[in-house]
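What Swiss-Prot annotates here:
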{"type": "ACT_SITE", "residues": "HIS177", "note": "active site, proton acceptor"}
{"type": "BINDING", "residues": "GLY7, ALA8, ALA9, GLY10, GLY11, ILE12, GLY13, ASP34, ASN94, ILE117, THR118, ASN119, MET227", "note": "NAD(+) binding site"}
{"type": "BINDING", "residues": "ARG81, ARG87, ASN119, ARG153", "note": "substrate binding site"}
{"type": "VARIANT", "residues": "PRO63 to Thr", "note": "In strain: M551"}
{"type": "VARIANT", "residues": "VAL171 to Leu", "note": "In strain: M553, M535, CO391, CO407 and 653/36"}
{"type": "VARIANT", "residues": "LYS204 to Asn", "note": "In strain: M548"}
{"type": "VARIANT", "residues": "ALA223 to Thr", "note": "In strain: 569B"}
{"type": "VARIANT", "residues": "ALA277 to Glu", "note": "In strain: M550, M551, M554, M557, M558 and GD98200"}
Amino acid sequence: MKVAVIGAAGGIGQALALLLKNRLPAGSDLALYDIAPVTPGVAADLSHIPTPVTIKGYAGEDPTPALEGADVVLVSAGVARKPGMDRADLFNVNAGIVKALAEKIAVVCPKACVGIITNPVNTTVPIAAEVLKKAGVYDKRKLFGVTTLDVIRSETFVAALKDKDPGQVRVPVIGGHSGVTILPLLSQVEGVSFTDEEVAALTKRIQNAGTEVVEAKAGGGSATLSMGQAACRFGLALVKALQGESDVVEYAYVEGEGEYAPFFAQPIKLGKNGVEALLDIGKLSAYEQAALDGMLDTLKGDIQIGVEFVK
């Protein structure tokens, strides 16, 4: 099993690489790529960790050696948010980066499962899809926007509020991966109940958690360590499913049946070919239904921007 981390010298990439070096199954290959010259050094550093995972790092303009033979590609390349920026501001730089990488993936490892971490995910995933379509290699079962960070934040915040073990809390999060498009389904959390005020406050905190970290880092970066953890969780789920483990369920932003929007974050069952089944989002509360209805125009607009970018 080969996993490639693209953008591996960045804050997310290094955290993700560290976690994967420790947690990938024995015998896995981990390839790191970044345009930054430090990348082979990051791999050298991680290679000293005594786990049965081989690691190589590649730098420069061409990601081909890292992508060759990859089963899973996790893309975190791009610029990070700074105070005052929203995820849309990132679009101007990151859209071109994702487009160029998708063009490489289409040629070098078209059958790989690709997880897009680079923001704005609502838009970068449709960009990758359009590029892969143009190349004639698009398989909607194998392209994912990694929204796991919204899920782990929700689990953490709910556990703290209700004094639960965060490892035992499960919170479905649907929609997209920025602002109002992030919708935690708090009515479906088992074993706890919330007042209307708690629901409103928690939902807002989950939607704005990225900004919370950007501001706390005071210009020194965005959410890199928690995102590395989230991407690792999703990457390991993909690896398990590809290796034949059954009943692997995660949340991700994928091309669905178009019931809500062309791409939508929802629970998915993973299998040997990526998405095995789209799972139902379940029954929503009146608050959640109103929030879902209210965000769809924003989400569809984000998707359309990505489609237009590739045309």
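Even glycines carry a Cβ here, placed using N, Cα and C.
Features per Swiss-Prot, on structure.
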residue: GLY7; record: NAD(+) binding site; Cβ neighbours (10 Å): 26
residue: GLY11; record: NAD(+) binding site; Cβ neighbours (10 Å): 19
residue: ARG81; record: substrate binding site; Cβ neighbours (10 Å): 20
residue: ASN119; record: substrate binding site; Cβ neighbours (10 Å): 28
residue: ARG153; record: substrate binding site; Cβ neighbours (10 Å): 24
residue: VAL171; record: variant position; Cβ neighbours (10 Å): 24
residue: HIS177; record: active site, proton acceptor; Cβ neighbours (10 Å): 29
residue: ALA223; record: variant position; Cβ neighbours (10 Å): 23
residue: MET227; record: NAD(+) binding site; Cβ neighbours (10 Å): 25
residue: ALA277; record: variant position; Cβ neighbours (10 Å): 12
Fewest Cβ neighbours within 10 Å, where candidates are the binding-site residues ASN94, THR118: ASN94
Neighbouring C-beta atoms (10 Å sphere around the C-beta of LYS204 (variant position)): 11
Nearest of the recorded positions (ALA9, THR118, ARG153, LYS204) to VAL171 (variant position) - Cα to Cα: ARG153
Three-state secondary structure, ALA277 (variant position) (per DSSP): strand
Candidates PRO63, ARG81, ASN119, HIS177, LYS204, ALA277 (recorded positions) with Cα within 10 Å of GLY13 (NAD(+) binding site): none
Cα within 10 Å of ASN94 (NAD(+) binding site) - qualifying recorded positions among ASN119, ARG153, HIS177: ASN119
Pairwise C-alpha maximum, in angstrom, for the residues (GLY7, ALA8, ALA9, GLY10, GLY11, ILE12, GLY13, ASP34, ASN94, ILE117, THR118, ASN119, MET227) that bind NAD(+) according to the record: 18
From binding-site residues GLY11, THR118, ASN119, the one whose Cα lies nearest PRO63 (variant position): THR118
Cα-to-Cα gap, THR118 (NAD(+) binding site) vs ARG81 (substrate binding site), nearest whole Å: 11
